[in-house]
Amino acid sequence: MREIVHIQAGQCGNQVGAAFWSTIADEHGLDSAGIYHGTSEAQHERLNVYFNEAAGGKYVPRAVLVDLEPGTMDAVKSGKFGNLFRPDNIIYGQSGAGNIWAKGHYTEGAELADAVLDVVRREAEACDALQGFQLTHSLGGGTGSGMGTLLLSKIREEYPDRMMATFSVAPAPKSSDTVVEPYNATLSMHQLVENSDETFCIDNEALSSIFANTLKIKSPSYDDLNHLVSAVMAGVTTSFRFPGELNSDLRKLAVNMVPFPRLHFFMVGFAPLAAIGSSSFQAVSVPELTQQMFDANNMMVAADPRHGRYLTVAALFRGKVSMKEVDEQIRSVQTKNSAYFVEWIPDNVLKAVCSVPPKDLKMSATFIGNSTSIQEIFRRLGDQFSAMFRRKAFLHWYTGEGMDEMEFTEAESNMNDLVSEYQQYQEAGIDEGDEDYEIEEEKEPLEY
């Protein structure tokens, strides 16, 4: 009932996806062969949202794995949960996209797209009541960004009334893997604005700084980063996977979080932030979780919520947590920091509690914020994009695959529009700037 079909595209998307599947398989009591060993009814009750029961009581992820080169797939298959996936659902090319969005979207990726859509269709048909799709990918490369958004638009065309969520890894502001990242990301954003219903934004730099500042680990591996991302993904999807009342499916989450259809880019956070292996032995409480969850330094994307205002927020607590305490804590955050929440959406912080905590933790909290400050990412991308595009630098790699410069111009202006829309709602509701907001100081204002 209410199934979600998951698609992972490109190297980053597959590695993040693999981490997500191993995390939720653990949470639902599945071993690496997909056999259920759970101990509580809650683990089993909504298992079929993400898993399909196959012969012999084996549970198989409703996942489609896509890449334009074989390397990542070999890595996923040889990983701990590599045998979990259905072999026919793993589809890869040989040529690679060479970090060129146009190859993923128009040439190499387009050749593979029909084979992928056949598998997606088969997965969708195996569902009783498909609620929608989720895609994990990065925006800076060629396959995840180019082919990922191609699949997005094709699925949107075929299933217009189903929800579409993406977990999108944005290019980091200072450290880049490829010089053409701004092109790839801007062209992808152009697609995400139109074809995604909810996009959870993540970037490697924000993750690295969480490791450096909060966890005191100087050079984290990609596995460490993916562990953090999978913790957030597991947190975000908790209310779909376990019994609960609030935000119990993709559509309800979107209804609560997206006041205007284009403004569906969320920043995410997780608490308690514990490094891999060192399961946090310190006692955590709801006030501590709330403080850490709203802390600007713990956002998993390089945008500072203190520079904007929250349109909506969803806070999800897991473990033995009293709803009353959650209500009190969230109310206190809102009263002390009222300037950071738009006043024209009353009750814009949603709270949910799920009794099943993550593995090795007593309790945890996941944060989803629709903040106008997310425009910082798009601004930064836009600046980098126009610096190169003005000189037509590297354009031949794209026009050579049949792209037109017009598409670049359109993508650029769509992103600039998005920035202005966020800015407009950030300022809305204040009487033409004559009110100065002051934050009341109380005993311990949450650090923003």
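Positions of Cβ are set from backbone N, Cα and C atoms, glycine also.
Nope, none of those substitutions made it into this model, it's the original residues.
Pulled from Swiss-Prot, these are the features on record:
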- Q11, E69, S138, G142, T143, G144, N204, N226: GTP binding site (BINDING)
- E69: Mg(2+) binding site (BINDING)
- I100 to N: Becomes sensitive to rhizoxin (MUTAGEN)
- Y422 to H: Temperature sensitive (MUTAGEN)
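Everything Swiss-Prot records as a feature, shown here on the structure.
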residue	record	contacts (Cβ under 8 Å, 6+ apart)
Q11	GTP binding site	D67, G71, T72, S138, G141, T143, G144
E69	GTP binding site	Y92, G93, Q94, S95, G96, T143
I100	mutagenesis position	G142, G146, V180, N184, W397, Y398, E401
N204	GTP binding site	V169, A172, S175, L225
N226	GTP binding site	Q15, V16, A18, A19
Y422	mutagenesis position	L263, G308, T372, I374, Q375, F378
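Its Cβ taken as reference, G142 (GTP binding site) is surrounded by 29 other Cβ atoms within 10 Å in the chains shown. In this view, the densest Cβ surroundings among the binding-site residues S138, T143 belong to T143, judged by other Cβ atoms lying within 10 Å. The GTP-binding residues named in the record, Q11, E69, S138, G142, T143, G144, N204, N226, extend over a maximum Cα to Cα distance of 22 Å. In the three-state DSSP scheme, T143 (GTP binding site) is classed as helix. Counting every protein chain shown, 32 other Cβ atoms lie within 10 Å of the Cβ of G144 (GTP binding site).
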